[in-house]
Structures are given as structure tokens and as C-alpha cells.
Amino acid sequence: MDEGGGGEGGSVPEDLSLEEREELLDIRRRKKELIDDIERLKYEIAEVMTEIDNLTSVEESKTTQRNKQIAMGRKKFNMDPKKGIQFLIENDLLQSSPEDVAQFLYKGEGLNKTVIGDYLGERDDFNIKVLQAFVELHEFADLNLVQALRQFLWSFRLPGEAQKIDRMMEAFASRYCLCNPGVFQSTDTCYVLSFAIIMLNTSLHNHNVRDKPTAERFITMNRGINEGGDLPEELLRNLYESIKNEPFKIPEDDGNDLTHTFFNPDREGWLLKLGGRVKTWKRRWFILTDNCLYYFEYTTDKEPRGIIPLENLSIREVEDPRKPNCFELYNPSHKGQVIKACKTEADGRVVEGNHVVYRISAPSPEEKEEWMKSIKASISRDPFYDMLATRKRRIANKK
């Protein structure tokens, strides 16, 4: 039993006055209330923290989901650009404006630059607007033409189709002239010189091209392209030296060696080839790509044994008493002359070919038909050179 009576919070000393006792009991009561309040606050804080954790988890989950969808959109774009863009727009990851799509392509994170090039080169109205917006994201002010081309050609991979290249280089030339008024008389001049620089880059840095152009030849080739007048020799010489000292960088997803040229061929397979000087049949692995026919001793070889440029050649079906399913490559304009081609000797030397015609035997009639069809498609008159010739004629007519 409590000495001197009980109360909230335990016993009360007997020697306290009545007033002191009441004050002590009041203090104890308030202490208990405070402890209860603290416990209630702790419980409420714990509840709030749980809610915050749940919200954070939901936000993180949303961010994770968004990142997953963006990654999926990029993959879809690399497989089919139109479907990829559509997926990103439908999932509110991209606005449907040409400017927003152009920004997405310009940043290029996780995107295949070959696919970017193909998409930008399409002739649909929307793609053309995207191309325009994409080019406007490039700042070419105070850059010489080679510097501007380096920047432009690093942001995507030029497609192989002449009409696509035409649209893209036209957009580039217009943008360059807008950023650098007074450098060229017209966008046609910029367009033609840009192509001359791209071809110069190939001629100087492709080891299969043995006849390397000099600065003088480059200057001569570009006479009269500035509305009938000549560009300053110093300008052309500086552009030449820039390309000679440093080739254009090719976007990494395509690489810069021959292996990548053969990565996506028009056709490939084993065929028999009749020798040019020694008339024996040799089994070779053929690859048709970029308007050239390459042949290798083995499928694993990185360097071809021979290269046959298909420009100016024709193809015909022939009968051969020793081999079935034969066709020939020949030059209809120069019958009897050796076809311009090259081959690699056993000691590694690159020499000119010895063929007046290339006679080839396929394993079956079906494969012969397929090869002939593919080669015919490849050796149709190259629209790229027609396109460039048209532009040069346009400049000449302005004289």
C-alpha cells in the first residue's frame, strides 16, 4: 500500500504540502501526456516515412520503366527506324515534332549511325523536315568546309542510295552557306566541292587506290565550279592538306576497315572463277557490295584476293564445255581490252588483273540466275555520278 496515498506517476512524499503535492501530480500528468504525444508523433513519422518510401519506390519504378522503354525504343529504331520513332511517340517518350525527333537523332545515344543516315535520307515529308531540323542543330559558323564535313559526317553514316545522299548533301550545303555567307557564290558550289572532298578522302586513304591525287590535280578538278569562276587556290590547297593529314572519321558502328564493307553485302557465296592468264578454275568466296565484286580464297580472309569494279561492265550468260551455269563479266565499250581490276599476289603485292572477260560458274542454275540478277542491279548506270554531273552542268550554264 502507498505511503501517504497514490497518484499518477507513483507515490507522493508525505512531507509535501497539499499545494506541492498537486503541483507534482500535475507535472507527472503533463510528463505522461508528453510521452504519449512523442509516441504518437513517432508513429505518425514512421507512417509518413513508409509513405515516402512507397512514393520513392513508385517514382523509381516509373523511372526504371521509362528507361526500359527508351532502351526498347532505341533497339526498335536500330531495327526499323520508323517503328522505333512511332513506339517512342506512342509511349510519350518523344514529341511528334520534326524538331524533337531531330534532337533525339542528333544526341544519338545508343543509336546506329547507319540507321540514322537511312532515316534522314528518306523522301517522306516528315523525314525531310526532320533532316532540315537535324542540319540546323549543326553550327558551322567560322569552320572551313572540311571541318564542317567532319562534324556533319560524324553524326550519322551516309547512306548508299544516290537520291538520299543528294538530299542530305543539299541540306548540308544550304546550312553551310547560311552559316558562312560569302565563302561560295552558291549552294551548288558548296555541294560539288563537298563531294570532291569526300572522293578525295577515299582516294587518299583507301589502300586499294594506288594512283593518289596531288593537290594540283585536286585544284584542276575543281576549276570553274564557283558560278563559272575559280575558287581561291589557297582555299583548295588548305582543304586538300587537311584531308591528306587526317582522314574523315567513320562512325564506330560501321568501322573503317574492309571487313565492315562486307558486313551487309548484296550477295555472297562460293563460285568458280576461270583464271585470266592460266586457264584453270579456282573456287573463290565472292562478295557483291558497293558496286564491286570482291573474291577471297577463304570466307575468314580479311583482305580480298581480287577486286572487280563493276562500273562500265556488262554481264551475259555463256555456255562452257567444262563447267555448267556460267556467266561472264565484260566491257561492252572496249572489247578485247583487259578489264580494270586488281588482285593480290601470293607475296602480298597488289597488281592489275589479266582478264579480258571474267568467266564464272555457279553451283546451280538457280544460283546463277540470282547472281546475274544481283550483279545486273549493281551495274546499272550509277545515279550518283549522274546526280553530280547534273549539278556541275547547272553551274556551267550560269556562266
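Yeah, the Cβs are placed from backbone N, Cα and C, and that goes for glycine too.
Original residues throughout; no substitutions modelled.
The annotation domain 'SEC7' is assigned in Swiss-Prot to 77-206 on the grounds of sequence analysis.
The domain 'PH' annotation in Swiss-Prot covers 264-380.
For the mutagenesis of K273 to A, Swiss-Prot gives this note: Abolishes phosphatidylinositol 3,4,5-trisphosphate binding. The structure shown keeps the original residue. Other C-beta atoms found within 10 angstroms of the C-beta of K273 (mutagenesis position) number 21, with every protein chain shown included. In the three-state DSSP reading, K273 (mutagenesis position) counts as strand.
Per Swiss-Prot, mutagenesis R277 to A or G is noted as: Reduces phosphatidylinositol 3,4,5-trisphosphate binding. The Cβ of R277 (mutagenesis position) lies under 8 Å from the Cβ of N354, each of which sits 6+ residues away along the same chain.
Long-range C-beta contacts of T280 (mutagenesis position), restricted to its own chain and to partners at least six residues apart, with a cutoff below 8 Å, comprise L274. Under its mutagenesis annotations, Swiss-Prot gives T280 to A or G the following note: Reduces phosphatidylinositol 3,4,5-trisphosphate binding.
For the mutagenesis experiment K282 to A, the note given by Swiss-Prot reads: Reduces phosphatidylinositol 3,4,5-trisphosphate binding. In this structure, K282 (mutagenesis position) is part of a beta strand by DSSP.
Within 10 Å of the C-beta atom of R284 (mutagenesis position) sit 19 other C-beta atoms, taking all shown protein chains into account. Mutagenesis annotation in Swiss-Prot: R284 to A, described as Abolishes phosphatidylinositol 3,4,5-trisphosphate binding; the structure shown retains the original residue.
Under its mutagenesis entries, Swiss-Prot includes R305 to A with the note: Abolishes phosphatidylinositol 3,4,5-trisphosphate binding. Counting every protein chain shown, the Cβ of R305 (mutagenesis position) has 18 other Cβ atoms within 10 Å.
Here the residue is the original one, but Swiss-Prot notes a mutagenesis experiment at this spot, N354 to A: Slightly reduces phosphatidylinositol 3,4,5-trisphosphate binding. Within 10 Å of the C-beta atom of N354 (mutagenesis position) sit 13 other C-beta atoms, taking all shown protein chains into account. Under the DSSP three-state reduction, N354 (mutagenesis position) is assigned to coil, being neither helix nor strand.
Among the mutagenesis experiments that Swiss-Prot reports, L388 to A is described with the note: Impairs autoinhibition; when associated with A-392. Secondary structure at L388 (mutagenesis position), as computed by DSSP, is helix. Here the Cβ of L388 (mutagenesis position) has 20 other Cβ atoms within 10 Å, regardless of which shown protein chain they belong to.
Among the mutagenesis experiments that Swiss-Prot reports, K392 to A is described with the note: Impairs autoinhibition; when associated with A-388. Cβ environment of K392 (mutagenesis position): V192, I225 lie under 8 Å away, each six or more residues apart in the same chain.
The shortest Cα-Cα distance from R305 (mutagenesis position) to any of the mutagenesis positions (K273, K282, R284, L388) is found for R284. Taking the Cα atom of each, K282 (mutagenesis position) and K273 (mutagenesis position) are about 5 angstrom apart. In this structure, the CA atom of R284 (mutagenesis position) is 7 Å away from the CA atom of K273 (mutagenesis position). Around the Cβ of K282 (mutagenesis position), 13 further Cβ atoms fall within 10 Å across all displayed protein chains. In the domain 'PH' (264-380), helix, strand and coil residues by DSSP number 14 helix, 46 strand, 57 coil. A gap of 35 Å separates the Cα atoms of K273 (mutagenesis position) and L388 (mutagenesis position).
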